[in-house]
Amino acid sequence: MDSTTLVYADLNLARIQEPKHDSPPSLSPDTCRCPRWHRLALKFGCAGLILLVLVVIGLCVLVLSVQKSSVQKICADVQENRTHTTDCSVNLECPQDWLSHRDKCFRVFQVSNTWEEGQADCGRKGATLLLIQDQEELRFLLDSIKEKYNSFWIGLRFTLPDMNWKWINGTTFNSDVLKITGDTENGSCASISGDKVTSESCSTDNRWICQKELNHETPSNDS
């Protein structure tokens with residue numbers, strides 16, 4: 001064997017004996033996938049986050065709605081009070097020649113007649129005979145009457161079959177507020193004179209006191 005053949009054989013041997021480089025093993029498709037419970041946790045987390053956002057939005061809308069409703073109610077109340085106050089300040093006045101006290105108008109009439117005629121005269125003026133509410137109201141009227149010695153009919157009379165004093169509006173007389181002097185019998189009516197409330201015959205001629213409630217109507221000149 002010559003030298004040329006020997007070199008060729010050596011090259012082939014070297015090529016045959018050259019180590020092979022193995023390619024990296026391929027990974028299975030399941031190797032890169034996350035565990036199943038990770039995916040479930042991610043889904044539930046996203047759902048919970050969305051639900052939380054919706055709850056927050058709903059609460060915000062509810063709070064804004066309640067606040068708006070409260071503001072509207074307050075504004076309506078203020079407007080109503082303002083209107084009522086304006087009406088009271090403008091229209092709540094007694095007619096000319098009538099006295100104003102609390103929520104009533106009073107007038108003392110100087111003509112004399114029976115209790116029935118006095119009540120009828122008050123009715124023609126849109127009023128009634130005096131209904132005394134308490135001692136303070138009685139003191140106000142007594143201070144306003146100049147003729148202390150005269151008697152004035154009030155809206156109180158003795159009724160049958162109740163056998164009791166009653167005001168003309170149907171309420172029962174309260175003896176803790178007023179004390180009535182004099183004889184009481186059928187046909188008795190009450191009058192005030194000085195600081196006393198006296199029982200008299202309803203046919204007696206006395207002066208009288210009328211009263212009417214304050215209202216929202218334009219004051220008139222009742223005579």
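Using N, Cα and C of the backbone, Cβ positions are placed for all residues, glycine too.
Nope, none of those substitutions made it into this model, it's the original residues.
Swiss-Prot documents LEU6 to Ser as a published mutagenesis change and attaches the note Loss of inhibition of Ca(2+) influx upon activation of natural killer cells.
Experimental mutagenesis at this site is recorded by Swiss-Prot as TYR8 to Phe, annotated: Loss of PTPN6 binding and inhibition of Ca(2+) influx upon activation of natural killer cells.
In Swiss-Prot, a mutagenesis experiment is listed as CYS32 to Ser, annotated with the note Loss of Klrb1b-mediated inhibition of natural killer cell cytotoxicity. Reduced LCK binding, loss of PTPN6 binding and loss of inhibition of Ca(2+) influx upon activation of natural killer cells.
If you look up Swiss-Prot, you'll see 93-212 marked as domain 'C-type lectin'.
Every protein chain considered, the tally of other Cβ atoms within 10 Å of the Cβ of ASP183 (variant position) stands at 9. ASP183 (variant position) falls outside any helix or strand according to DSSP and counts as coil. Here Swiss-Prot describes ASP183 to Val as a natural variant; the accompanying note says: In strain: BALB/c.
Annotation for SER191 (variant position): spatial neighbours SER151, PHE152, TRP153, ILE154, VAL197, THR198, GLU200, THR204, ASN206, criterion Cβ-Cβ under 8 Å with sequence separation of six or more. Taken residue by residue with DSSP, SER191 (variant position) is part of a strand. According to Swiss-Prot, the natural variant SER191 to Thr carries the annotation: In strain: BALB/c; loss of NK1.1 reactivity.
The average pLDDT computed for the domain 'C-type lectin' (93-212) is 90.
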